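The annotation domain 'Protein kinase' is assigned in Swiss-Prot to 19-278 on the grounds of sequence analysis. Under the heading ATP binding site, Swiss-Prot lists I25, A26, S27, G28, G29, T30, S31, T32, V33, K48, citing sequence analysis as support. Quoted from Swiss-Prot, the note on mutagenesis experiment K48 to M is: Lack of kinase activity. The annotation active site, proton acceptor is assigned in Swiss-Prot to D142 on the grounds of sequence analysis. Swiss-Prot gives this note for the published mutagenesis S171 to A: Does not affect autophosphorylation and transphosphorylation activities. Here Swiss-Prot describes T173 to A as a published mutagenesis experiment; the accompanying note says: Strong decrease in autophosphorylation activity. Lack of transphosphorylation activity. A mutagenesis experiment is reported in Swiss-Prot for this position, S174 to A, and the note states: Does not affect autophosphorylation and transphosphorylation activities. Quoted from Swiss-Prot, the note on mutagenesis experiment T175 to A is: Decrease in autophosphorylation activity. Does not affect transphosphorylation activity.
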Amino acid sequence: MVEAGTRDPLESALLDSRYLVQAKIASGGTSTVYRGLDVRLDRPVALKVMDSRYAGDEQFLTRFRLEARAVARLNNRALVAVYDQGKDGRHPFLVMELIEGGTLRELLIERGPMPPHAVVAVLRPVLGGLAAAHRAGLVHRDVKPENILISDDGDVKLADFGLVRAVAAASITSTGVILGTAAYLSPEQVRDGNADPRSDVYSVGVLVYELLTGHTPFTGDSALSIAYQRLDADVPRASAVIDGVPPQFDELVACATARNPADRYADAIAMGADLEAIAEELALPEFRVPAPRNSAQHRSAALYRSRITQQGQLGAKPVHHPTRQLTRQPGDCSEPASGSEPEHEPITGQFAGIAIEEFIWARQHARRMVLVWVSVVLAITGLVASAAWTIGSNLSGLL
């Protein structure tokens, strides 16, 4: 995903009259992720806003809703929670748990290859989350470092379940296009687009190889050439690249990435059991996975805080920035027929009739005033208590 460099036109918009778009985190080919706020519950959220070209695609929207509901029913701490889904104007969106931290990709860029005990610390929650999904009949289809999030508290969570399937269902998606990320696709996904739990297992096997060596097993001039190499070649042993990799990890990768799905672990449950046996055999220590320091999420949070601070220092209500620009004169458009509805509902920048940036300013101002009055009350209470204690002591002396 590509990090934002300039202010995004959706920032400060209120999606579905509920979700405030605060700051862009990153964007990719089909969507953009923002940090946001559920103004109804006053809860931070992550907003994945799909590209506007999907807004009128009923096949995509139907699959998008189904996948969101299926993932929302899963209750596993290793999966990024899905709170809501909807469409506002030309923007289908997904509301998810906001993970304050970064991605496994960013951690690999910062620190490079991992030792075996750190690899196990990453894989345990990833396989645990996948196991919960596989039990429910769900397949991820795009397991990769970009979809594995690490919180500042050390939690590892898997994100983006079902999005590949939703995009595949879109009528605008060309037939025969390989969906997913080439470096992590299983041979059957490349060959005919089919996927089952063993396809996720293959992707995890590639991930293990990358965590141990610092790079994926296949390289090429294009995504297509990288994808097709796995049809005729096995994933090499990590120990041939990095000295000291235990043979048990070579065996784990080999079993997970067998070209024939029948020769792989049946699902994440089976692979997770083998991982635990290896960790016990090697007596690997526990490890807390660190979040990347210089992540897109951290930069987005810092940017948003700086904007709020600057607005507060100005001592005036912030000016509302509209998310749309008038591109034609009012007379250029004929009046809509009676009873007709617009093709798309507009994205509103207001909450309860108030410009959303003014709403934020007022909410923060109210909080500051509450803190001031609480301080005053506490100070008066302290003085009264002190006086009462002094008077009581003097009376005791007199008596």
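Glycine is no exception: its Cβ is also placed from the backbone N, Cα and C atoms.
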Site extent for ATP (largest Cα pair distance over I25, A26, S27, G28, G29, T30, S31, T32, V33, K48, Å): 14
Other C-beta atoms that fall within 10 angstroms of the C-beta of the residue listed as 'active site, proton acceptor': 25
Residue among the binding-site residues S27, S31 whose Cβ has the most other Cβ atoms within 10 Å: S31
Arithmetic mean of per-residue pLDDT over the domain 'Protein kinase' (19-278): 93
Residue pair G29 (ATP binding site), K48 (mutagenesis position) - Cα distance, angstrom, rounded: 12
Neighbours of K48 (mutagenesis position) among the recorded positions S27, S31, V33, D142 (Cα to Cα, within 10 Å): S27, S31, V33
Rounded distance in angstrom between the Cα atoms of I25 (ATP binding site) and D142 (active site, proton acceptor): 20
Cα distance (Å, whole number) from D142 (active site, proton acceptor) to S31 (ATP binding site): 15
